[in-house]
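Student: Swiss-Prot lists these features:
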- Phe63 to Ala: About 10% ssDNA-binding by N-terminal domain (MUTAGEN)
- Gln96 to Ala: About 50% ssDNA-binding by N-terminal domain (MUTAGEN)
- Asp155 to Ala: Loss of exonuclease activity, reduced ssDNA-binding (MUTAGEN)
- Gln177 to Ala: Wild-type exonuclease activity (MUTAGEN)
- Arg205 to Ala: Loss of exonuclease activity, still binds ssDNA (MUTAGEN)
- His238 to Ala: Loss of exonuclease activity, still binds ssDNA (MUTAGEN)
- Asp241 to Ala: Loss of exonuclease activity, still binds ssDNA (MUTAGEN)
- Asp246 to Ala: Wild-type exonuclease activity (MUTAGEN)
- Asp250 to Ala: Wild-type exonuclease activity (MUTAGEN)
Amino acid sequence: MLPSQSPAIFTVSRLNQTVRLLLEHEMGQVWISGEISNFTQPASGHWYFTLKDDTAQVRCAMFRNSNRRVTFRPQHGQQVLVRANITLYEPRGDYQIIVESMQPAGEGLLQQKYEQLKAKLQAEGLFDQQYKKPLPSPAHCVGVITSKTGAALHDILHVLKRRDPSLPVIIYPAAVQGDDAPGQIVRAIELANQRNECDVLIVGRGGGSLEDLWSFNDERVARAIFTSRIPVVSAVGHETDVTIADFVADLRAPTPSAAAEVVSRNQQELLRQVQSTRQRLEMAMDYYLANRTRRFTQIHHRLQQQHPQLRLARQQTMLERLQKRMSFALENQLKRTGQQQQRLTQRLNQQNPQPKIHRAQTRIQQLEYRLAETLRAQLSATRERFGNAVTHLEAVSPLSTLARGYSVTTATDGNVLKKVKQVKAGEMLTTRLEDGWIESEVKNIQPVKKSRKKVH
């Protein structure tokens, strides 16, 4: 007998697929440490190897686009730390991991801690741009937190002396390597904020390995930099070295020397700017004085030109010239007016309307006479044509034919009878005479035989 509720039955394919999905979704990405064995690299460029410890092993694959980023050549027996995704190869049911990154075991553990702390602080918003404080421009006092015996301090002081010797520098010595270094760096940052002597801080050290720089990946140092009221410039290691302190700081400088250049002014450049500004001011003053002198000369000349005696003489000369022009213009105007009057008189005499009126009256009389004669002739001809037309119409009128004794007979359908075959006995006929109509009934029909014409 079967139970009331049967357990789910998987096919092998479905089982492998279900296990693969569980591994990928539930486990996600993990960090694994172990020893490399059976390392191979076929022509495809992918890496295939086994990762093992004392009691277990797992098959691994690292595809070409991922292993390109590995900075060393994996060796048999090497201890490594890998970041990988767990999966299942369904056709064979083999459990394996797909490696995304690989590091030697020592640095790998530190890198894992680095990534975890970075993700944590980033999630809290310590890296957000909105919290970055602007650097003072220019800085009036610079604080340096680093080792008092390190090369970084020497580089910073050398750059500041070269660029801006007058800029005050306060050194807050702290260890930058070792177990006590994070605590000393935090206390130096807090001390600088308590004393409030400087308006920008440089926190850093020279280059080194990941372990050497690890103090600047400490969470306490990161939070001290974030809470500092004084803007902080991080200057840790070389340009390729990136620490947690770099993400939290208000500005990251690739090297300690670069940090010193960022917070200082170039004295030589400032001197060149002052000299350039002085030259521009001198040129501006020269131009201003020349412009004022030219303006003064123009005004002085205008005042001389506007002297009352000179103005009176010029106006008197202008008045005499205007009087001459007025007299000449008046004479010309009178002369032109007289000539125009003569021309108008001649034109008026030539355009006397009386002769034209007489000729027009004569022409009108002639046209009236010709019009009357033409109308009489046309009327007489029209009357004659009308009389002829009336006579012709009376001659061809049906009424005239009826008056001569003829008649017109129509059948009941209104058609005029021309032949006897159009009617039948008993039908009613209507006959039109000159003075009225007659209705009659057909009693008998007698066709008339046509006479044959003799042919000669």
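All positions are counted from 1 along the displayed chain.
Glycine is treated like the rest: Cβ placed from N, Cα and C.
Just tell me what is around each of these and how deep it sits.
Tutor: Contacts of Phe63 (mutagenesis position) defined by a Cβ separation under 8 A and a same-chain sequence distance of 6+ are given as His46, Trp47, Ile98, in order along the sequence.
In the three-state DSSP scheme, Gln96 (mutagenesis position) falls into the strand class. Sequence-distant neighbours of Gln96 (mutagenesis position): residues of the same chain at least 6 apart with a C-beta under 8 Å from its C-beta are Val58, Arg59, Cys60, Ala61, Thr87, Leu88, Tyr89.
The secondary structure of Asp155 (mutagenesis position), as reduced to three states from DSSP, is helical.
For Gln177 (mutagenesis position), the same-chain residues 6+ apart in sequence whose C-beta sits under 8 angstroms from its C-beta are Ser147, Arg205, Gly208, Asp212, Ser215.
In the three-state DSSP assignment, the secondary structure recorded for Arg205 (mutagenesis position) is strand.
A 10 Å cutoff on Cβ-Cβ distances gives His238 (mutagenesis position) a total of 11 other Cβ atoms nearby, all chains included.
Within the same chain, residues at least six positions away from Asp241 (mutagenesis position) with a Cβ under 8 Å of its Cβ are Gly207, Leu213. In the three-state DSSP classification, Asp241 (mutagenesis position) falls within coil.
When Cβ atoms from all protein chains are considered, those within 10 Å of Asp246 (mutagenesis position) total 23, not counting its own. According to DSSP, Asp246 (mutagenesis position) sits within a helical segment.
Over all protein chains present, the Cβ of Asp250 (mutagenesis position) has 19 other Cβ atoms lying within 10 Å.
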Student: Would you kindly give the Cα-Cα distance separating Asp155 (mutagenesis position) and Asp250 (mutagenesis position), rounded to the nearest Å?
Tutor: 21
Student: Please work out which residue of Asp155, Arg205 has the most C-beta neighbours within 10 angstroms of its C-beta, and give that one of the mutagenesis positions.
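Tutor: When each Cβ's neighbours within 10 Å are tallied, Arg205 leads.
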